[in-house]
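For reference, Swiss-Prot has these:
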MUTAGEN   Arg88 to Ala  Loss of substrate rRNA binding
MUTAGEN   Arg88 to Asp  Loss of substrate rRNA binding. No effect on growth
MUTAGEN   Asp90 to Gly  Loses its exclusive nucleolar localization and mislocalizes to the cytoplasm
MUTAGEN   Arg129 to Ala  Loss of substrate rRNA binding
MUTAGEN   Arg132 to Ala  Loss of substrate rRNA binding
BINDING   Leu180, Gly207, Gly212, Lys213, Asp214, Leu227, Ser228, Asn229, Tyr230, Pro231, Leu232  S-adenosyl-L-methionine binding site
MUTAGEN   Asp214 to Arg  Almost complete loss of SAM binding. No effect on growth and ribosome biogenesis
MUTAGEN   Leu232 to Ser  Almost complete loss of SAM binding. No effect on growth and ribosome biogenesis
MUTAGEN   Ala237 to Asp  Almost complete loss of SAM binding. No effect on growth and ribosome biogenesis
Amino acid sequence: MVEDSRVRDALKGGDQKALPASLVPQAPPVLTSKDKITKRMIVVLAMASLETHKISSNGPGGDKYVLLNCDDHQGLLKKMGRDISEARPDITHQCLLTLLDSPINKAGKLQVYIQTSRGILIEVNPTVRIPRTFKRFSGLMVQLLHKLSIRSVNSEEKLLKVIKNPITDHLPTKCRKVTLSFDAPVIRVQDYIEKLDDDESICVFVGAMARGKDNFADEYVDEKVGLSNYPLSASVACSKFCHGAEDAWNIL
């Protein structure tokens with residue numbers, strides 16, 4: 001707390017003096033799937049509606065694709081015989097903003113993956129800045145799905161990348177895997193996480209779809225849990241798990 005107050009005092013009033021190295025906030029190491037030991041929380045956004053569709057060919061810039069969504073492509077979805085609930089990439093967008101903005105992510109204790117409804121697995125770098133507007137997010141996802149990775153402008157670091165299935169190959173060696181179900185016993189997240197072993201991580205599969213069965217992760221999970229006596233959106237479910245882990249691990 002003393003160091004925090006000295007940092008604030010140094011910055012107050014536009015002080016341009018360089019801070020001592022010991023006072024400069026240090027970014028935590030970036031977690032990757034290669035790290036099989038560090039205790040953390042992993043969130044897998046399962047059944048995510050991220051699907052592109054070609055809308056023009058042989059244009060000046062080549063073929064043009066869009067990210068299917070229920071607001072802009074109702075007519076197209078109808079022609080394809082698809083329900084509009086199958087085109088909800090906005091759910092994934094909301095979840096990513098919630099997760100990546102969280103203190104647990106800034107503390108370096110969160111990893112995020114996306115499993116699309118088409119079986120594509122995506123690793124999300126904790127430092128990536130997801131666009132706030134859905135239009136820009138859509139453009140980014142189209143680029144990712146066709147180029148298979150998005151690199152940082154300032155380095156060769158990959159911020160988003162398509163990786164090989166199955167998801168279990170990328171999880172820590174000791175990891176409790178759970179998924180959310182409205183029919184499962186309701187838990188208090190903080191209490192649940194505090195009961196994990198000292199070296200045990202937790203992986204939560206969250207359904208990033210408008211509706212559907214909760215069997216999307218049955219082949220992976222150890223247990224199904226409930227978070228509330230009321231139906232929750234995917235974004236709120238992500239938020240509750242983040243807050244619970246932050247409280248359990250004393251992340252402020």
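Each Cβ is built from the backbone N, Cα and C atoms, and glycine gets one as well.
The shown structure was predicted, so the numbers you read here are calculated from the model rather than taken from an experiment.
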S-adenosyl-L-methionine site residues Leu180, Gly207, Gly212, Lys213, Asp214, Leu227, Ser228, Asn229, Tyr230, Pro231, Leu232: biggest Cα-Cα distance, Å? 19
Cα-to-Cα gap, Asp90 (mutagenesis position) vs Ser228 (S-adenosyl-L-methionine binding site), nearest whole Å: 23
If you draw a 10 Å sphere around the Cβ of Asp90 (mutagenesis position), how many other Cβ atoms fall inside it, taking every protein chain shown into account? 18
Ser228 (S-adenosyl-L-methionine binding site): nearby mutagenesis positions from Arg88, Arg129, Arg132, Asp214, Ala237, Cα cut-off 10 Å: Ala237
From the Cα of Asp214 (mutagenesis position) across to the Cα of Leu180 (S-adenosyl-L-methionine binding site), what is the distance in angstrom? 7
Neighbour count (Cβ, 10 Å) for Arg129 (mutagenesis position): 8
Measure from the Cβ of Arg132 (mutagenesis position) and count the other Cβ atoms within 10 Å, all protein chains considered. 9
